[in-house]
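Taken verbatim from Swiss-Prot:
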- Lys58, Arg66, Gly67, Pro109, Val111, Glu118, Asp216: ATP binding site (BINDING)
- Asp257, Ser260, Ala262: Mg(2+) binding site (BINDING)
- Gly309, Asn346, Thr348, Tyr364, Arg379: citrate binding site (BINDING)
- 4-265: domain 'ATP-grasp' (DOMAIN)
- Lys530 to Arg: Abolished ubiquitination by the BCR(KLHL25)complex, leading to imapired differentiation of inducible regulatory T (iTreg) cells; when associated with R-536 and R-544 (MUTAGEN)
- Lys536 to Arg: Abolished ubiquitination by the BCR(KLHL25)complex, leading to imapired differentiation of inducible regulatory T (iTreg) cells; when associated with R-530 and R-544 (MUTAGEN)
- Lys544 to Arg: Abolished ubiquitination by the BCR(KLHL25)complex, leading to imapired differentiation of inducible regulatory T (iTreg) cells; when associated with R-530 and R-536 (MUTAGEN)
Amino acid sequence: MSAKAISEQTGKELLYKYICTTSAIQNRFKYARVTPDTDWAHLLQDHPWLLSQSLVVKPDQLIKRRGKLGLVGVNLSLDGVKSWLKPRLGHEATVGKAKGFLKNFLIEPFVPHSQAEEFYVCIYATREGDYVLFHHEGGVDVGDVDAKAQKLLVGVDEKLNTEDIKRHLLVHAPEDKKEVLASFISGLFNFYEDLYFTYLEINPLVVTKDGVYILDLAAKVDATADYICKVKWGDIEFPPPFGREAYPEEAYIADLDAKSGASLKLTLLNPKGRIWTMVAGGGASVVYSDTICDLGGVNELANYGEYSGAPSEQQTYDYAKTILSLMTREKHPEGKILIIGGSIANFTNVAATFKGIVRAIRDYQGPLKEHEVTIFVRRGGPNYQEGLRVMGEVGKTTGIPIHVFGTETHMTAIVGMALGHRPIPNQPPTAAHTANFLLNASGSTSTPAPSRTASFSESRADEVAPAKKAKPAMPQGKSATLFSRHTKAIVWGMQTRAVQGMLDFDYVCSRDEPSVAAMVYPFTGDHKQKFYWGHKEILIPVFKNMADAMKKHPEVDVLINFASLRSAYDSTMETMNYAQIRTIAIIAEGIPEALTRKLIKKADQKGVTIIGPATVGGIKPGCFKIGNTGGMLDNILASKLYRPGSVAYVSRSGGMSNELNNIISRTTDGVYEGVAIGGDRYPGSTFMDHVLRYQDTPGVKMIVVLGEIGGTEEYKICRGIKEGRLTKPVVCWCIGTCATMFSSEVQFGHAGACANQASETAVAKNQALKEAGVFVPRSFDELGEIIQSVYEDLVAKGAIVPAQEVPPPTVPMDYSWARELGLIRKPASFMTSICDERGQELIYAGMPITEVFKEEMGIGGVLGLLWFQRRLPKYSCQFIEMCLMVTADHGPAVSGAHNTIICARAGKDLVSSLTSGLLTIGDRFGGALDAAAKMFSKAFDSGIIPMEFVNKMKKEGKLIMGIGHRVKSINNPDMRVQILKDFVKQHFPATPLLDYALEVEKITTSKKPNLILNVDGFIGVAFVDMLRNCGSFTREEADEYVDIGALNGIFVLGRSMGFIGHYLDQKRLKQGLYRHPWDDISYVLPEHMSM
């Protein structure tokens, strides 16, 4: 959400820190917070003024009218404060319908003053600007300030000066206080703007001869401005409204939400409740809550929440397990219900999100059965059939009753089923599979005739006169038609999937040319990106600079802005500098409201229509679609969005607009145009902007509006009907009717979905619309029926003549999507069995990386997983690590190190120098480790005794690999071998091959003392013993690892550490190019050549 309430303490702290005014503000930072855990001795140490001044104490928990409720203790000593707090601190209180515990109080100095010194000041944001209210009589009895107070609107980008304040606001203020008040209000307004407040009320503001005192303060800030105000705000806290506790689970989901590009929301209403929801989509989540409350479930509704914006499988798992954990804590005598609902997704892969939920259900199957939980599922969107299949499957395998429905079932029908108001069908009708839409069912390869590109009703627009003649449209700068079959757009952002979706839509609508002319992406140079137009490959240019894109594509008049919330404002402002652009869609959610208002102001000046922010966009069947609107091609075809119908709609929610596509296609001849204006408080274009366009468009015969709690935009529709400006039938339903039934305020998924006054509630708006003559259903459940009855009435009157359906062209399916749907298979070019990086976390041979660290497996354990695909015993891991340590380096003289040093001194980079050293490893250097293992294993396994083996090798004239050392001998042992031998003898369960090799060593050293078992030989034979005897491998597996050269890997990996060390050493010593000295080279030339 956007506007969030902050505590009085936070508001005052920010104000005292950052307000800039000539008025003398008294008692700065003089406040002390008291909670049930407060240590009074410590509090007095921090705030010594508590002992010397008269005090005021009050709860700081977003409670309005505390004075009237007797929740303010005035003019008390410290002991008096303690006595006053005793029956209140930590005790339950009732405020209106809300019950909650009082556990956060504020103590401040008492300010003696007269009633004449109390004033009221309030600043709040609206679409047009910020209203400043002032009343010369403040305090608890201020009454209806809207009616009494002086009011001044400060427009967007305008400044408030002291002269305006005196002239418009301080009309009735005492003359001697006007200067002080004007300076304070001016500073307060600048502070309010700079720190992105949306509401700031001080009542009373006391002005005495000593200065200004801020007694009581209430405030809201725009939480989305955190990235701008972080330095000044610090770690700001947003307390829950009174009557609702702050739960750690809510904080956990809020933290997940903050770290994700997706949206994840959770509000606990009644943790003991029977009905729980897990709904996809900001709009759909409100509709489900409405329906539950309408059907009598308000007291049993446990939570409000939503997930949207394509969360990953892991994020959905984390969200789902949080809800399942909460709902399986307390039993309910009637069992519990979980509603996993959602509208038809535009771009979220339903199967991926459902797999996360399925994982959570499997993890909690025991508690779910114990608590007698029944689950109802309804969803649509990309790959929804697979999602529903896995959901149904988990019900069968776990024994949990799970009822699964798709787009063939009305979105909220499952609520009626869950609450026993409608029967649960045994076999719901199944929708056609994705593939059935995209693959030509007849088998014919010919492209069908072009589909119709105008509704039949549009071609007869002049023949059938409307029932009433509409008043002429007011002259406007903005066009009634935003999109046509020839509309061209630029897409800001590297959104290849959305662009391909637009091109597929264009193709299936039989457009002559693609609707995307170019893309703008500032983070790469100019280039071309490959896309498909039907089965053909085409190139679309990508520009670094917007100016270049505009210059080269003057035919473009639409920009689709996929910039992030941080970049969306600047990129949209830049776009509006180009007169050719008439429509801009802003997809990003979370743009601060103050910045959105600046965009709206500039757009109005330029005559530009903005759709969004926080939207999926809009669609005009047969002509143009914005980004991901309408979902994937299967939904476009199922909802008949490839040709126009007669019904135009406007909604706030992107997901609900897709649901409207589905409802309208099932109950009428289809959609003519649909726009989702976005969920923010100040959408760029309003309901009425689009409703008036539809009124002036001959092809539109009826209008559907899906309104929402918050704002007053829907009342303009009532006014339009009364004034005769709107004459076409309008069907409207405002979602959010459940809000009036909750005891405490709930912020819904959309930033603008919050009623600040009675007229903004969904119930009030639905009533007013009905009285104005709009067709209003009794609930969202009946919306489809009302639309159908209005449509059938228009058909009966002849205003709409349904046209004959023409099949659309067949569009080839993307390979990657066909594979995801399981429609095709192809042999993979590569196979791997050791590592998987595709999920939420890295997996080594089946073990998540978090487990690797939790178990403290170390380098040896990781090698066990990556090299041998299994967990090795601890001593084996330690042995591997010891081998790496002892093989790490053997000085600069050996061939590998020598090569590395020469390369480093020749100025080569790290990788080149390292590889030059590694390339020397072979039979003569390092490779003895592998060869020794094979040679000793063969001898031992053949059953010949050590003496026989030595004699055999001597007779064949072969060296025994792993025996012998240039420097070390039986009298000067190699300490590396000694360390390894001690460890192996102490920890290995058996060492038959090592014992054999040591017997061989006795024979060889009796002939020559330096023919010892060297470090290569020791590691080789000991490693074979480890593989054969640790219990983790079969004999065949152990032999295979020796045969494929796994042991050489130990030397290569270990020695790489030393080679890198030599490289860094040479660079650090700044050694120059190496040239070998002549006196160390013996020049032996052929004699006949030297003559």
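Heads up, the Cβ atoms here are built off N, Cα and C, so glycines get one too.
Feature annotations (Swiss-Prot) mapped to structure.
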residue: Arg66; record: ATP binding site; DSSP class: coil
residue: Val111; record: ATP binding site; DSSP class: coil
residue: Asp216; record: ATP binding site; DSSP class: coil
residue: Ser260; record: Mg(2+) binding site; DSSP class: coil
residue: Gly309; record: citrate binding site; DSSP class: coil
residue: Thr348; record: citrate binding site; DSSP class: coil
residue: Lys530; record: mutagenesis position; DSSP class: strand
residue: Lys536; record: mutagenesis position; DSSP class: strand
residue: Lys544; record: mutagenesis position; DSSP class: coil
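In this structure, the binding-site residues under consideration are Glu118, Asp216, Asp257, and the one with the smallest number of other Cβ atoms within 10 Å of its Cβ is Asp257.
For the binding-site residues Pro109, Gly309, the greatest number of Cβ atoms within 10 Å around a candidate Cβ is found at Gly309. Largest Cα to Cα distance within the recorded ATP binders Lys58, Arg66, Gly67, Pro109, Val111, Glu118, Asp216: about 18 Å as a whole number.
Closest in space to Glu118 (ATP binding site), of the recorded positions given as Asp257, Thr348, Lys530, Lys536, Lys544, is Asp257, taking the CA atom of each residue. Most Cβ neighbours within 10 Å, among the recorded positions Lys58, Arg66, Lys530, Lys536: Lys58 holds that distinction in the structure as shown. Proximity to Ala262 (Mg(2+) binding site), defined by a C-alpha to C-alpha distance within 10 angstroms, is shown by the following recorded positions from Arg66, Gly309, Lys536, Lys544: Gly309. Note: the Mg(2+) site is recorded as Asp257, Ser260, Ala262; in the same chain, Leu256, Ala258, Lys259, Gly261, Ser263, Leu264, Tyr307, Gly309, Pro311, Gln315 also have Cβ atoms within 8 Å of that site's Cβ centroid. Of all the Cβ atoms in the protein chains shown, 17 others lie within 10 Å of the Cβ of Ser260 (Mg(2+) binding site). Calculated from their C-alpha atoms, the gap between Arg66 (ATP binding site) and Tyr364 (citrate binding site) amounts to 44 Å.
Annotation note: Arg379 (citrate binding site) sits in a coil segment as assigned by DSSP. Across the residues annotated as binding citrate (Gly309, Asn346, Thr348, Tyr364, Arg379), the two Cα atoms farthest apart lie 30 Å from each other. Geometry remark: Ser260 (Mg(2+) binding site) versus Lys530 (mutagenesis position), CA distance 29 Å. In the shown protein chains, 15 other C-beta atoms lie within 10 A of the C-beta of Gly67 (ATP binding site).
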